[in-house]
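Notes follow once the structure below has been shown.
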Amino acid sequence: MQPWRRKFPLFETGVTMKQRKNSNLSIFVVVFSVFLFGIFMYNEDVKSIAEFPFSTSKPHDVHDEATPITEITTLPVQESIKNSDPIQESIKNADSVQDSVKDVAEPVQEEVSKTEEVKKIELFAATEDEEDVELPPEECDLFTGEWVFDNETHPLYKEDQCEFLTAQVTCMRNGRRDSLYQNWRWQPRDCSLPKFKAKLLLEKLRNKRMMFVGDSLNRNQWESMVCLVQSVVPPGRKSLNKTGSLSVFRVEDYNATVEFYWAPFLVESNSDDPNMHSILNRIIMPESIEKHGVNWKGVDFLVFNTYIWWMNTFAMKVLRGSFDKGDTEYEEIERPVAYRRVMRTWGDWVERNIDPLRTTVFFASMSPLHIKSLDWENPDGIKCALETTPILNMSMPFSVGTDYRLFSVAENVTHSLNVPVYFLNITKLSEYRKDAHTSVHTIRQGKMLTPEQQADPNTYADCIHWCLPGLPDTWNEFLYTRIISRS
C-alpha cells in the first residue's frame, strides 16, 4: 500500500477504524498541519495558530517551522492518530474544522492585504533619491543673488500634476502659451539653496502643523507649498478641506497639515469674510487681533504676511469702536502709521502666545506689483501682459511702486521682538519677475476671463498674483531651507 501517492479530499465526512481510512486520515492531518504552520510562518502575528486543535506540538515547542513538521511526518500513521486526541475529535466534525480554518485564514489574508498596502505606500514615497542635502552656511544671505535659467531642475512640480491648484493660478491651463516663467531658479550670490526634497520636508512636518496667515498672496504661497509636498504622497492619502477662514491640506501618513488662514490685515477688518471680501471701503481695527489669533495657537510653523490690501488707498480707515457693537464711524490715518500700529499689535500677540521652543515664526515681506511697463523701460508693454522674461540687468535701478515704508516697519518690528521671527525678504528678488504674474490667464470674481477680456490686458491683467508653478515656489524654498536647517 502506498497511501502517500493517493489523493484524498481535504475533509472526510466519516471515519472508521479500518487501516486504509486511518492512513488517509493521518495523511490529511500531516498535510493540514503543514498548511497551518505555513500560514503561521507567513504571518507571525497570528499567534492563535499555536493553540489550534490541529497542532500536535505544544505552544512552548514551536520554535521554527522544521520542528513540528518533522515530528508529524516521522511518526507511524497509527501512532500519529493515537497520540493526537484533539485531532481525532475534530475530524469527527468536518464542518467544525472548515469553520476553524476559515476563522484563521481570513484574518491572515486581511493582515497580508494591509501589509501589502503599507508596502505600496512606502514604495510610492521612496521614489526620491537618498543623497545628502547640502545646507548653506548660517551666515549666507539667501536673498541677494540673481535669477538663473534652469529647465533641468525647475519647475519643481508640474501644473497638471497638482490637483489642488485653483483656477486663479493655473496659467497654462488658462491659455498661457509660453512656459519659460517656470524655469527660473534663484541663485544666491555667496551660496546655493539646497535641493528641494518633499520627503525631507514632510519628515520635518511629521505630527506638526504649518499655517500661512494673511492675504491672497500668502494663499498663493500656500497653494505652492501644497503642490510641493503633495507630489510624493500617494492618491487617497491626502485631502483638502475648507471651513470658513481656514483651509487645511492634510497628509495622512505623516499626520501633517499645511494650512491657510484668511486675515488680510492680520487684525480685525470688514474684509475678513473669506468669500465676500471685495470691499473698496476697507476699515480696520488695528488693536484687535484676538479673534484671529485664537486660530493660530498651537501651530508649529507660522508664516505671516500683510501688504496688498493696504495699497488701494493712501490713507487707512480705522474704526472708532467695534464691529461687534455695530459701530461705523472711523478716522483716516496715513498708511505707514496704521501699518505700524497693526504690526505692533501682531508683535505683542507673538510675544504673549508663541513658545519659541515649539513654534517657528516667519514674516514674509511685500510681494510687488508690476503695473506700469515703463518701470522696467518697456514703452510698448501693457502692464505685465506679454512679459516672458525677468528683468535680467540686476544693476539697473528701477522701481515698481513698492511701498518700502511698510517694508521698513515690518523689518524693524520683526527684528525687535524677544521671540525669534525669521524675516523672509522676498521683495527685491520678486521685483525682477515681471514675467511671472497671472496677467490675463486667470479668473476674476470667480469666473474665467472671456476671450474679449483677455484681449484687453490694460483693464483685466492681474499683475498682483503669480502663476504656479512659479515665483512662490522660490519663496517656499527659503522656508524649506530654514526649516531643514534648524530642526
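A Cβ is built for glycine as well, from the same backbone N, Cα and C atoms used for every other residue.
The secondary structure of S216 (mutagenesis position), as reduced to three states from DSSP, is helical. Taking the Cβ of S216 (mutagenesis position) as reference, residues of its chain lying under 8 Å away and at least six apart in sequence are, in sequence order, P264, I308, I464, H465. Annotation comment: Swiss-Prot describes S216 as active site, nucleophile, evidence class experimental evidence.
The Cβ neighbour count for D462 (mutagenesis position), using a 10 Å radius and every protein chain shown, is 22. The annotation active site, proton donor is assigned in Swiss-Prot to D462 on the grounds of experimental evidence.
As annotated by Swiss-Prot, active site, proton acceptor applies to H465. In the three-state DSSP scheme, H465 (mutagenesis position) is classed as strand. Neighbours of H465 (mutagenesis position), defined as other CB atoms within 10 A of its CB across all chains, total 23.
Long-range C-beta contacts of G145 (mutagenesis position), restricted to its own chain and to partners at least six residues apart, with a cutoff below 8 Å, comprise W186, Q187, P188, R189, L429. G145 (mutagenesis position) falls within a strand when secondary structure is assigned with DSSP. Listed in Swiss-Prot is the mutagenesis experiment G145 to R, annotated as follows: In esk1-1; increased freezing tolerance.
Experimental mutagenesis is annotated in Swiss-Prot for D215 to A, with the remark: Almost abolishes transferase activity. Within the same chain, the residues at least 6 positions away from D215 (mutagenesis position) whose Cβ sits under 8 Å from its Cβ are W262, A263, P264, N305, T306, Y307, I308, W309, listed in sequence order.
In Swiss-Prot, a published mutagenesis experiment is listed as S216 to A, annotated Abolishes transferase activity.
R219 (mutagenesis position) counts 23 other C-beta atoms within 10 Å of its own C-beta, drawing on all protein chains shown. Swiss-Prot gives this note for the published mutagenesis R219 to A: Decreases transferase activity 2-fold.
In the shown protein chains, 27 other C-beta atoms lie within 10 A of the C-beta of H437 (mutagenesis position). What Swiss-Prot says about the mutagenesis result for H437 to A is this: Decreases transferase activity 3-fold.
Listed in Swiss-Prot as a mutagenesis experiment, D462 to A is described as follows: Abolishes transferase activity.
Here Swiss-Prot describes H465 to A as a published mutagenesis experiment; the accompanying note says: Abolishes transferase activity.
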Using Cα coordinates, what distance in whole Å links D462 (mutagenesis position) and H437 (mutagenesis position)?
7
